[in-house]
Amino acid sequence: MSLKQIVGHKLLNDVIRPLKKGDGRSAWNVLIVDTLAMRMLSSCCKMHNIMEEGITIVEDLNKRREPLPTLEAIYLIAPTAESIDKLIQDYCARNLYKCAHVFFTEACSDQLFSTLSKSAAARFIKTLKEINIAFTPYESQVFNLDSPDTFFLYYNAQKQGGLTSNLERIAEQIATVCATLGEYPSLRYRADFERNVELGHLVEQKLDAYKADDPSMGEGADKARSQLIIIDRGYDAITPLLHELTLQAMCYDLLGIENDVYKYETGGSDENLEKEVLLDENDDLWVEMRHKHIAVVSQEVTKNLKKFSESKGNKGTMDSKSIKDLSMLIKRMPQHKKELNKFSTHISLAEECMKQYQQGVDKLCKVEQDLSTGIDAEGERVRDAMKLMVPLLIDPAVRCEDRLRLILLYILSKNGITDENLNKLLQHANISMADKETITNAAYLGLNIVTDTGRKKTWTPTKKERPHEQVYQSSRWVPVIKDIIEDAIDERLDTKHFPFLAGRQVNQGYRAPASARYGQWHKERGQQSNYRSGPRLIIYIIGGVTFSEMRACYEVTAARKPWEVVIGSDRIITPDKFLTNLRDLNKPRDI
């Protein structure tokens, strides 16, 4: 089962289904969720599945709700002071619901547990459990902690006021990812950024607590080989800056997709309708195409459309015009409207991406690839990077953000430049001194940016030759994470730069003491049957994971069975989001 399937299975089987009461009006329950639980639910379960299990309405804990005193309420919430206060208020003056079944997404602190136990709401609570899913399964191998403040707290030394509580929180969330997957992994971290070891120890403590509550966690074939690697964003600042030409990364970079919703116009010549489509794994064509290079996506979608059309008895030839506008085909085959609309979406995605590519992204890609790899398309070493860059820096048609991306790539390729040279570059590129901070703030990530004196050498794994992988001239850069993952699987990852936490290199027959406080709240016996055998590599990047890095994990998983690579972060980032994070890094921020 994939990460998404495991979470969906747990939500239905451990939270919703046990409280279903049969048929009739009294059988219905209300489901109350906080923001994270709503995202988790939306990611894994369809509304009709939830309703089939007796849920009549899903409500937001933080919004005003109408009383439904004849119905029982299921609360799926994080055990925070705010959430518990809202829960208590529901049973104060008048009861909003008949009784409460409370499921915390993670471990509840003693203090909050005591507050709830002593409240007036306590006598209405019929169920109180921890399900240990404090993350959103974004894709089958990707998780999101949805913690946008982490980047600012972790990388800016002046904002450490909220850092301790944030690290505690994300450590708990990371531990719930491992617990959900049934893993008790060895723990490694990137040593070149000092704070990583602190987070590593916090995660270790949380994992040990989960292991104490469920000794079967991490048992099974090859599970002793599973690893969790904690990495800071400074390990590879090049990947978040590049224009990537595989479909998913390109769409999110260029097409302004928000909350995974793609908007486009469709229809015949007389009418234009705006459509909204959710890009997720429920669309099998999206899953098939998302990691493919844009050069082949259009051809493959067209080929698949033609094959589908002919398999349904439509033998007419399809010229380019009818592919561009599928409305006539939909009229001829109305019973297949749903499938044809999928093709329409993907043709539109590919066309929009290609249009942007041809309108200037192609020139950016060439220079970006030369800067990032240090080698040009002919395999020659790049000798004058400035000469490549300047025509784009002075071109008014190139967006300010794209010029910033180029300058940062140039600086990283040089391992830092002088302040004088940076100011000259900014002047060339017509970039304001206010935007200069976007560049200089990258130093907070441990990168050499402005270096008037000595430069520290940054270690990266040796780049591999990849003779069997198809390489496009405009996509020669391979995300550093791919080399790290492959080296970790092959037991070749440098232990000086990626050390194991003491005592966590090999898990052999570990048996933690039973939890005195929680007993066996955390897991029901027999749950392990849902977990896959074989080792997992779990990657956590502090400060955002890119779509290119997500793709690398799927590629390695496909090539290195029985290993499965799962990757996650506090948020999913695009190049523009990465620049915004850098720009705001030293600004006052309410946490």
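Glycine too: its Cβ is placed from the backbone N, Cα and C atoms.
Original residues fill every noted site, and no substitution is shown.
Because the structure is a prediction, the values reported are computed rather than measured.
Its own atom aside, the Cβ of Phe113 (mutagenesis position) has 17 Cβ atoms within 10 angstroms in the protein chains shown. Under its mutagenesis entries, Swiss-Prot includes Phe113 to Arg with the note: Does not interact with unc-64. Does not rescue the uncoordinated locomotion defect of the unc-18 e81 mutant.
A C-beta separation below 8 Å, combined with a sequence spacing of at least six in one chain, links Ile133 (mutagenesis position) to Val7, Lys10, Leu11, Met40, Thr105, Glu106, Thr176, Thr180. Annotation note: Ile133 (mutagenesis position) sits in a coil segment as assigned by DSSP. Among the mutagenesis results in Swiss-Prot, Ile133 to Val has the note: In md1401; uncoordinated with slow growth rate. Reduces locomotion. Accumulation of the neurotransmitter acetylcholine. Resistant to acetylcholine esterase inhibitor trichlorfon. Resistant to sedatory and stimulatory effects of ethanol. The residue drawn here is the original one.
DSSP assigns Asp214 (mutagenesis position) to coil in the three-state reduction, outside any helix or strand. Among the mutagenesis results in Swiss-Prot, Asp214 to Asn has the note: Increases rate of locomotion. Resistant to sedatory and stimulatory effects of ethanol. Rescues the uncoordinated locomotion defect of the unc-18 e81 mutant. The residue drawn here is the original one.
Swiss-Prot lists Ser322 to Glu among its mutagenesis entries, and the accompanying note reads: Reduces binding to unc-64. Rescues the uncoordinated locomotion defect and sensitivity to acetylcholine esterase inhibitor Aldicarb defects of the unc-18 e81 mutant.
Among the mutagenesis results in Swiss-Prot, Ser322 to Ala has the note: Rescues the uncoordinated locomotion defect and sensitivity to acetylcholine esterase inhibitor Aldicarb defects of the unc-18 e81 mutant. Impairs temperature sensitivity, tolerating higher temperatures compared to wild-type. The residue drawn here is the original one.
Mutagenesis annotation in Swiss-Prot: Pro334 to Ala, described as In sk2; gain of function mutation. Reduces body size. Increases motility. Increases release of the neurotransmitter acetylcholine from excitatory motor neurons. Increases sensitivity to acetylcholine esterase inhibitor Aldicarb; the structure shown retains the original residue.
Where Swiss-Prot documents Glu465 to Lys as a mutagenesis experiment, the accompanying text is: Increases sensitivity to ethanol. Here the Cβ of Glu465 (mutagenesis position) has 7 other Cβ atoms within 10 Å, regardless of which shown protein chain they belong to.
Cβ neighbours within 10 Å of Glu549 (mutagenesis position), excluding its own Cβ and spanning all shown chains: 26. In Swiss-Prot, a mutagenesis experiment is listed as Glu549 to Lys, annotated with the note In b403; uncoordinated with slow growth rate. Defects in synaptic vesicle docking and tethering. Accumulation of the neurotransmitter acetylcholine. Resistant to acetylcholine esterase inhibitor trichlorfon. Reduces binding to unc-64 and unc-13.
In the three-state DSSP classification, Glu549 (mutagenesis position) falls within a helix. Counting every protein chain shown, the Cβ of Asp214 (mutagenesis position) has 24 other Cβ atoms within 10 Å. Considering only the mutagenesis positions Asp214, Glu465, Glu549, Phe113 (mutagenesis position) has Asp214 as its nearest partner by CA-CA distance. Straight-line distance linking the Cα atoms of Asp214 (mutagenesis position) and Glu549 (mutagenesis position), rounded to a whole number, equals 32 Å. Reduced to three states, the DSSP call for Glu465 (mutagenesis position) is coil.
Straight-line distance linking the Cα atoms of Glu549 (mutagenesis position) and Glu465 (mutagenesis position), rounded to a whole number, equals 18 Å. Mapped onto three states, the DSSP output places Phe113 (mutagenesis position) in helix.
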